[in-house]
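Database features, via Swiss-Prot:
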ACT_SITE  His119  active site, proton acceptor
BINDING   Lys59, Ser60, Gly61, Thr62, Thr63, Trp64, Arg141, Ser149, Tyr207, Arg277, Lys278, Gly279  3'-phosphoadenylyl sulfate binding site
MUTAGEN   Lys59 to Ala  Reduction of activity
MUTAGEN   Glu102 to Lys  No effect
MUTAGEN   Arg277 to Ala, Glu or Lys  Reduction of activity
MUTAGEN   Gly282 to Ala  Reduction of activity
Amino acid sequence: MEDIIKTLPQHTCSFLKHRFTLYKYKDAWNHQEFLEGRILSEQKFKAHPNDVFLASYPKSGTTWLKALAFAIITREKFDDSTSPLLTTMPHDCIPLLEKDLEKIQENQRNSLYTPISTHFHYKSLPESARTSNCKIVYIYRNMKDVIVSYYHFLRQIVKLSVEEAPFEEAFDEFCQGISSCGPYWEHIKGYWKASLEKPEIFLFLKYEDMKKDPVPSVKKLADFIGHPFTPKEEEAGVIEDIVKLCSFEKLSSLEVNKSGMHRPEEAHSIENRLYFRKGKDGDWKNYFTDEMTQKIDKLIDEKLGATGLVLK
């Protein structure tokens with residue numbers, strides 16, 4: 001593994017005072033742990049037709065999507081007062097392909113087909129995942145808010161203040177396509193193109209639409225992943241209960257998400273609270289200059305205009 005990594009193009013992020021390094025492997029940038037997970041999954045992961053992937057670019061609503069999916073598939077065992085989400089961080093409830101291959105394989109052996117989360121580009125997914133007709137849920141978000149959220153997440157991980165980490169430099173790197181799991185537009189475009197060929201196995205969810213009116217999206221998600229709500233459940237308000245349980249306000253207020261650690265056994269563990277910054281859209285307006293806005297709008301039109309996805 002180390003021999004492969006040594007040969008790859010690399011970039012140390014200037015806005016993070018060179019404390020974070022990305023490696024380019026097959027046209028996508030990743031930090032070392034995700035890169036190792038990608039290579040390992042290419043070699044060892046075998047998809048099952050019952051697998052469901054929850055795919056996203058980082059900071060696009062991943063935590064929320066994982067919480068919703070987990071609450072949906074476990075609602076027969078737990079309600080909103082007994083759910084493991086009350087004591088367990090969402091990222092620890094659903095395995096990540098980049099990091100939890102052994103757990104995923106164990107689940108498959110035991111016929112426990114829980115969703116599998118991933119930040120991989122579509123073409124970076126193991127071949128079996130792309131050829132076995134697994135269902136794929138893809139959540140996407142306004143690119144401007146993604147940049148702001150990504151910036152804060154990384155600078156807090158490496159323990160830099162806003163003053164120490166220039167946002168302008170983060171913005172410029174992102175626009176060059178240099179970001180974790182970037183380029184961002186290639187990430188979205190890859191899943192979108194694949195959905196044109198196999199629309200029946202893809203569900204696209206827009207973060208902003210979900211925030212505005214979550215119930216229809218949650219119902220659509222449950223139908224798609226094979227756990228539809230019954231008319232009786234809908235009448236009883238089960239969907240609304242799940243929406244409340246998985247809301248930013250609820251999850252961010254839980255002790256586990258205020259003081260716990262994600263993957264505490266690892267050298268690069270992350271504070272759970274860093275996954276819960278604001279949970280709203282439009283925060284980019286507090287950071288972007290008019291020039292930045294014009295630049296990013298032009299970039300979105302050039303790179304993603306053909307998709308028809310609204311990312312501004």
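Even glycines carry a Cβ here, placed using N, Cα and C.
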Handout entry: Rounded Cα-Cα span from Lys59 (mutagenesis position) to Glu102 (mutagenesis position), Å
Key = 25
Problem - Densest Cβ neighbourhood among Gly61, Gly282 (recorded positions), 10 Å radius - result: Gly61
Handout entry: Distance [Cα-Cα, Å, rounded] between Lys278 (3'-phosphoadenylyl sulfate binding site) and the residue listed as 'active site, proton acceptor'
Key = 21
Practice task
Just name the winner among Lys59, His119, Arg141, Arg277, Lys278 (the recorded positions) by count of other CB atoms within 10 A of its CB.
Solution key: Lys59
Practice task
Would you measure the largest Cα separation among Lys59, Ser60, Gly61, Thr62, Thr63, Trp64, Arg141, Ser149, Tyr207, Arg277, Lys278, Gly279 for the 3'-phosphoadenylyl sulfate site and round it to whole Å?
Solution key: 15
Problem - Rounded Cα separation (Å) that holds between Gly282 (mutagenesis position) and Arg141 (3'-phosphoadenylyl sulfate binding site) - result: 11
Problem - Cβ-centroid neighbours of 3'-phosphoadenylyl sulfate site Lys59, Ser60, Gly61, Thr62, Thr63, Trp64, Arg141, Ser149, Tyr207, Arg277, Lys278, Gly279, 8 Å, sequence order - result: Asp145
Problem - Pairwise CA distance, Thr63 (3'-phosphoadenylyl sulfate binding site) versus His119 (active site, proton acceptor), rounded so that it is a whole Å - result: 12
